[in-house]
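Features reported for this protein in Swiss-Prot:
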type	residues	note
DOMAIN	301-341	domain 'EGF-like 3'
DOMAIN	350-440	domain 'Ig-like C2-type 2'
DOMAIN	822-1094	domain 'Protein kinase'
BINDING	I828, G829, E830, G831, N832, F833, G834, Q835, V836, K853	ATP binding site
MUTAGEN	K853 to A	Loss of kinase activity
MUTAGEN	Y1100 to F	Reduced levels of autophosphorylation. Abolishes interaction with GRB2 and GRB7. Abolishes phosphorylation of GRB7 and PIK3R1
MUTAGEN	Y1106 to F	Reduced levels of autophosphorylation
Amino acid sequence: MDSLAGLVLCGVSLLLYGVVEGAMDLILINSLPLVSDAETSLTCIASGWHPHEPITIGRDFEALMNQHQDPLEVTQDVTREWAKKVVWKREKASKINGAYFCEGRVRGQAIRIRTMKMRQQASFLPATLTMTVDRGDNVNISFKKVLIKEEDAVIYKNGSFIHSVPRHEVPDILEVHLPHAQPQDAGVYSARYIGGNLFTSAFTRLIVRRCEAQKWGPDCSRPCTTCKNNGVCHEDTGECICPPGFMGRTCEKACEPHTFGRTCKERCSGPEGCKSYVFCLPDPYGCSCATGWRGLQCNEACPSGYYGPDCKLRCHCTNEEICDRFQGCLCSQGWQGLQCEKEGRPRMTPQIEDLPDHIEVNSGKFNPICKASGWPLPTSEEMTLVKPDGTVLQPNDFNYTDRFSVAIFTVNRVLPPDSGVWVCSVNTVAGMVEKPFNISVKVLPEPLHAPNVIDTGHNFAIINISSEPYFGDGPIKSKKLFYKPVNQAWKYIEVTNEIFTLNYLEPRTDYELCVQLARPGEGGEGHPGPVRRFTTASIGLPPPRGLSLLPKSQTALNLTWQPIFTNSEDEFYVEVERRSLQTTSDQQNIKVPGNLTSVLLSNLVPREQYTVRARVNTKAQGEWSEELRAWTLSDILPPQPENIKISNITDSTAMVSWTIVDGYSISSIIIRYKVQGKNEDQHIDVKIKNATVTQYQLKGLEPETTYHVDIFAENNIGSSNPAFSHELRTLPHSPASADLGGGKMLLIAILGSAGMTCITVLLAFLIMLQLKRANVQRRMAQAFQNREEPAVQFNSGTLALNRKAKNNPDPTIYPVLDWNDIKFQDVIGEGNFGQVLKARIKKDGLRMDAAIKRMKEYASKDDHRDFAGELEVLCKLGHHPNIINLLGACEHRGYLYLAIEYAPHGNLLDFLRKSRVLETDPAFAIANSTASTLSSQQLLHFAADVARGMDYLSQKQFIHRDLAARNILVGENYIAKIADFGLSRGQEVYVKKTMGRLPVRWMAIESLNYSVYTTNSDVWSYGVLLWEIVSLGGTPYCGMTCAELYEKLPQGYRLEKPLNCDDEVYDLMRQCWREKPYERPSFAQILVSLNRMLEERKTYVNTTLYEKFTYAGIDCSAEEAA
């Protein structure tokens, strides 16, 4: 089965290769391959094709490594539109020897043609420049001895020695015999005397087809078309590669003298036509002279009776017809065939008819038509359509008329990027023709805003339908209003007025509205615009309030609600609808007296999820509540947690992660670990009562110790059965923990003689602790998990964030700035508790600009701790080009002043918003047709800079926790640098315990719900930052409150795609916003994606000013609230 799959994949890749090669007619002309003192050249031609990527000429080091390394001077061939050229003058003849290639690309696939040049004064000369054989052929590669020397002869393959001939046995014709040639035998073979070098070597290239003679395909089982006039069957496509001077499906049609190319449109412009030109085509053809010429230099005319490339074809003309050395037999009227042996209607080169030069179409389905004449009439397989990107299409429908073949193609979705030159191509036995035509794809109009609901009743809605503004191309021909109750099918009505009343609606029902615009032309109806949701008024009672659904037992759920009070004198009751999500037919409706506030839903199935809703009915039915969901309790033990992984192991900590299966009423997770070799009763249990948590950091572990870790799931029945234990071994003791003596010595210096007494007491206490440690290990581990962080302490030159840990960390040493070396200038930033000032500082004897951060007088203790924490983070991070680096710090009168790099262009958010040139300088925007002073490349560079910096932070195991455009600074040369490390934490998982202002719009779901922060939550924030970059500083979730975000994000709602954003960039954002943290990409993966986008030079962020352009909204009050 695997081999069959591999065969299919091989076939697909080969088919794609053939399509690409068929879309580009690439030719390499090697003028005078035997180099003497005359000028010589290489010319690479993309005939009849306009490639998106430039064609190139280079040295082929794969074929020949030990050749000159000098770069080639590649220039445009002024005589042709799409051609490159390399010319060597006489004085550079010594640097020419070697192997070369010409390369073109279509849709990312490369087509490479190879050739060689060698000295005419070489000791040996090859019989031919290239030799093409089939797999299994017996091959003789021969070199003619030109110079006689008393030296051994040596033969190389691809620069590696393979054979030698003693000096007294060197024949006039030096041969290499290869019986039953295989593809691995292919390569460049060279011959010289042992005392020679590259300049005296002769080269020939052997090409071995992957298949046996007249076979092609992935498994070489399909028969080749018979290729005439020495054409070569391509082993991947079965098509004939025609030699220069012939064309058509079987290469039977001869071109006019001195012309070449797939459609014979190219011409040799010299006085003697194609003399001295060696034509090289894609493998497996190789190189040959043009038709009518032979010899290594292609400067010898064919003798009488011979024609074709290298004059290898012989005329056998019947009826005494003339043999032309360029075209072969010239048949009289009424005769045809290679030898004019067939009587009948002469073949006519195909012609493309009735194809306009320009076509305008709407985006969507497109059915272009190609019509061709000729004899014989082209078949369906002989007509193709080539898109601007090189994609080759086959006809979807085909028919014949009296004089024409008509091919109808289908493009399921044509888009504006498909605009450009398309090519209709016809290739028959009578020849080949191509006709380019231009297609302009118009963007279908789409409203930018949802229709506004002015008023509603229980059965109507008054709607403002405005088509302005809209995205896409006009003019607007018609408008349709689509409407439907939620979860039902759409209906529509055509409207002409902007204010429209929609009647016959259902009471108290959620409806959705949107508008569809249409422009002139077939398929001119655009995609419906944004959806507006509204609810019609109620004519019944509202649903019960305070509904709660909880499991009661394995077969029962308990539904409760608040007491119901109505103004109606009619009797009322509560109708409860219960449905199983696993068994669709299991549905029950229960009537409950109105004076009750609960109902027990019994006779249910264990471990099954149910959905419940309720309404209050009188004589009229009331409004249904929202659906509630709950599982019945499990009747079996829960399964063992799955995908258990242990990672990020240090000398005292390790991260444990897992996943659980839904439906087993799992209420908590138990992590049990113990030192290897200790008794079972000496284990430590950590119970996590929130079953949605899927990772936990073990702390307080012993260095260089092996632990056994077990994880259990617990539900109403009990704990899951034990599975195999996972082994964990901590790293050796880190140096940071071993250098505590320095901190104690500093304390001794400060406290003096009194400190000596404290040290003695402390040492005695530590000794006692060490003795008791084995007995109280469980209590110590539990205490470690619940430690809190005390106040910040700092002294000049050191920083200590003391924590109630087993071992206090060393004070962080920071570079000290002298207070007198700081000259303050302007305030450049200010917050509620801090201030940033521009200053000139003196550091290491040099004056430089810096940004100085300090806390205000009324800042809280937590704010001071976070500020000192930022200095600690910067010290530990070290230097990186994409973070704001520390210059130094200074303590003055009890306040800490932090000096960091000065970013002359400010923060990224303001920088992006200032680029909105349509708002700041409309005249400039209109004149330059741009909506921003920043290009797509610059915006992607900002994104890549931040990703690179965050990758560095994650490698250092730091979590930023406040990643947003406002906290990115733009430095010299417009390099983005990550700043504001006040909330950063140097650990894999951080649980926030203090209350404070939170950046809600940038926070991940797990951070909002559980206050848990990881590198994965930084990835979520990065996705929002990427959205800010693309939207040029828009406010995330503009128009939504924080409360709405708490509700909608868990339901799958995400930021919408900016209109100027490519699908690939938005897909990267969506990957960052995946609900499960472990499914989000790492910063290293994000950086790889962005670097690839930068290399492709594609416009991923469109800043072109199109009609009806609008920027993403900005809501400063919402940003402050976050």
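Each residue's number is its place along the chain shown, starting with 1.
Yeah, the Cβs are placed from backbone N, Cα and C, and that goes for glycine too.
Annotation for Y1100 (mutagenesis position): spatial neighbours S936, L940, C1061, D1062, E1064, V1065, M1093, criterion Cβ-Cβ under 8 Å with sequence separation of six or more. Residue pair E830 (ATP binding site) / Y1106 (mutagenesis position) shows a Cα separation of 38 Å. The candidate set comprises the binding-site residues I828, V836. Of these, V836 has the most other Cβ atoms within 10 Å. Between K853 (mutagenesis position) and V836 (ATP binding site), the C-alpha separation comes to 5 Å. Of the recorded residues, G834 (ATP binding site) and Y1106 (mutagenesis position) place their C-alpha atoms 42 Å from one another. Sorting the recorded positions G834, K853, Y1106 by the number of other Cβ atoms within 10 Å puts K853 first. In this structure, the C-alpha atom of I828 (ATP binding site) lies 36 angstrom from that of Y1106 (mutagenesis position).
In this structure the alpha carbons, written CA, of Y1106 (mutagenesis position) and V836 (ATP binding site) are 40 Å apart.
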